[in-house]
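**Student:** Before I ask anything, let me first share the structure, which is written out below as structure tokens.
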Amino acid sequence: MPRRPPFWLTLLIILIGLPLCLPFLYVILRATEVGLTRSVELLFRPRMAELLSNTMLLMVCVTIGAISLGTFCAFLLERYRFFGKAFFEVAMTLPLCIPAFVSGFTWISLTFRVEVFWGTIGIMTLSSFPLAYLPVSAILKRLDRSLEEVSLSLGKSPVYTFWYAISPQLKPAIGSSILLIALHMLVEFGAVSILNYQTFTTAIFQEYEMSFNNSTAALLSAVLMAICILIVFGEIFFRGKQTLYHSGKGVTRPYLVKTLSFGKQCLTFGFFSSIFILSIGVPVIMLIYWLIVGTSLESAGDFSEFLSAFSNSFIISGLGALLTVMCALPLVWAAVRYRSYLTIWIDRLPYLLHAVPGLVIALSLVYFSIHYANDLYQTFFVIIIAYFMLYLPMAQTTLRASLEQLSDQIEKVGQSLGRNPFYIFRTLTLPAILPGVAAAFALVFLNLMKELTATLLLTSNDIKTLSIAVWEHTSDAQYAAATPYALMLVLFSGIPVFLLKKYAFK
């Protein structure tokens with residue numbers, strides 16, 4: 001395949017990339033208003049060191065914990081047979097149904113002892129590990145056991161075999177998961193604010209809320225952007241260059257699932273049961289508890305208010321997910337099939353944007369809509385654009401995993417027959433990666449249903465979503481009033497999670 005993409009594809013990815021530059025432009029413009037002397041004072045004060053330490057510790061610990069837990073769970077479930085396996089294959093995806101800020105307030109309502117560093121790390125890890133479990137599990141299902149058999153036949157130990165024969169094949173899934181989880185932890189707001197853990201994002205929100213100081217908030221965001229650039233470079237180095245599809249003759253030989261001994265089955269069952277109880281059991285039980293015994297339930301509003309919040313969440317999330325996936329497709333296709341500096345950097349631009357807190361992205365859209373498109377201010381259109389900016393990397397990660405597993409030989413055949421690249425993509429490539437497209441849509445839709453920060457700022461007072469309703473009531477310690485909205489959010493989020501597990505990651 002040629003390294004230079006077709007002109008129409010180049011133009012398309014540039015048009016997609018242009019609006020992604022707005023938040024960067026906003027951050028630079030507002031950060032320069034602080035002035036050099038004031039910037040030095042802010043960046044080198046003790047408070048900044050504390051925020052940097054807290055943010056980096058949260059990102060590193062949660063990423064390591066979520067990747068380790070997700071990979072270990074995927075390996076056990078794909079390689080071994082034990083009682084309860086079928087249930088836990090589904091149960092390990094269910095934490096995606098529960099927003100991190102909902103988990104936070106349910107744990108806080110149970111015990112205030114979680115308002116410590118390790119409590120925050122634990123809750124965020126339990127909320128994030130399915131983002132590693134799903135893609136790693138999908139790759140383990142498709143691995144050829146020939147490499148492992150060759151390694152073992154040469155006298156290598158199982159540990160050596162896993163490290164040098166299996167783990168390199170998991171690099172794409174693990175690398176994408178590291179990037180996704182790490183960047184998400186950099187900008188997490190709802191859960192860490194409920195758990196009273198101070199990070200750059202909470203400081204940015206406080207600067208805006210208490211002093212309406214957009215310039216200082218932009219300066220703090222610039223620090224996050226610098227950290228993000230390092231993470232993106234690290235992910236590119238970690239991923240490396242390797243062929244991920246089966247290119248030889250013959251068929252892939254799947255792994256044989258082994259049955260564990262009774263003692264090991266008991267240990268494995270206990271391990272998965274503990275994860276299920278901590279990640280799903282406690283939040284759901286506490287929601288039901290507050291629904292039954294809470295005294296603030298009457299503050300939740302009538303059924304019409306509840307229905308309005310649900311319909312707003314569904315419509316905005318659906319449109320946002322559709323736009324995001326449609327824009328992610330050409331970016332990923334260009335980066336994977338037409339590797340060049342232009343396609344790679346436009347493909348990585350959304351990941352850099354992911355390090356900008358949703359609050360700052362929302363502020364940039366408020367600024368540009370007020371000054372240049374006042375009629376669009378506080379409309380669904382601006383919210384959908386914000387969603388596209390926030391969750392484009394999530395769609396890219398899922399689509400990339402599908403496209404990299406597809407050999408480009410079929411596209412070369414189409415090209416040799418004189419077909420143009422768009423026809424080849426529409427008739428050959430797209431149908432082959434439809435499960436990945438469905439996975440991307442479901443994953444983005446799921447996260448948009450739970451999105452809080454940008455939605456808080458961009459919606460007008462007469463527009464309420466499920467996540468906003470939960471936030472408003474929990475901020476006033478009205479846990480019972482928040483429960484109906486939180487339960488609806490959890491139950492409805494189960495639909496895309498079911499689709500992800502059943503059709504996309506298999």
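Using N, Cα and C of the backbone, Cβ positions are placed for all residues, glycine too.
At each noted site, the model still has the original residue.
Taken from Swiss-Prot, the feature domain 'ABC transmembrane type-1 1' applies to 52-233. Sequence annotations record features per position, and here Swiss-Prot assigns domain 'ABC transmembrane type-1 2' to 310-500. Recorded in Swiss-Prot as a natural variant, F72 to L carries the remark: In strain: TN106. Per Swiss-Prot, natural variant G104 to C is noted as: In strain: TN106. Here the residue is the original one, while Swiss-Prot reports the natural variant V116 to G with the comment In strain: TN106.
Any idea what these are sitting next to in the structure?
**Tutor:** In the three-state DSSP classification, F72 (variant position) falls within a helix.
Taken residue by residue with DSSP, G104 (variant position) is part of a helix. The C-beta environment of G104 (variant position), restricted to residues of the same chain at least 6 apart in sequence and closer than 8 Å, consists of I123, G190, A191, V192, I194, L195.
Under the three-state DSSP scheme, V116 (variant position) falls in the coil class. In this view, V116 (variant position) is surrounded by 13 other Cβ atoms within 10 Å of its Cβ, with every protein chain counted.
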**Student:** Just how many other Cβ atoms lie inside 10 Å of the Cβ on F72 (variant position)?
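**Tutor:** The answer is 15 other Cβ atoms.
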**Student:** Between the Cα atoms of F72 (variant position) and V116 (variant position), what distance do you get, rounded to the nearest Å?
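**Tutor:** The separation of the Cα atoms works out to 26 Å.
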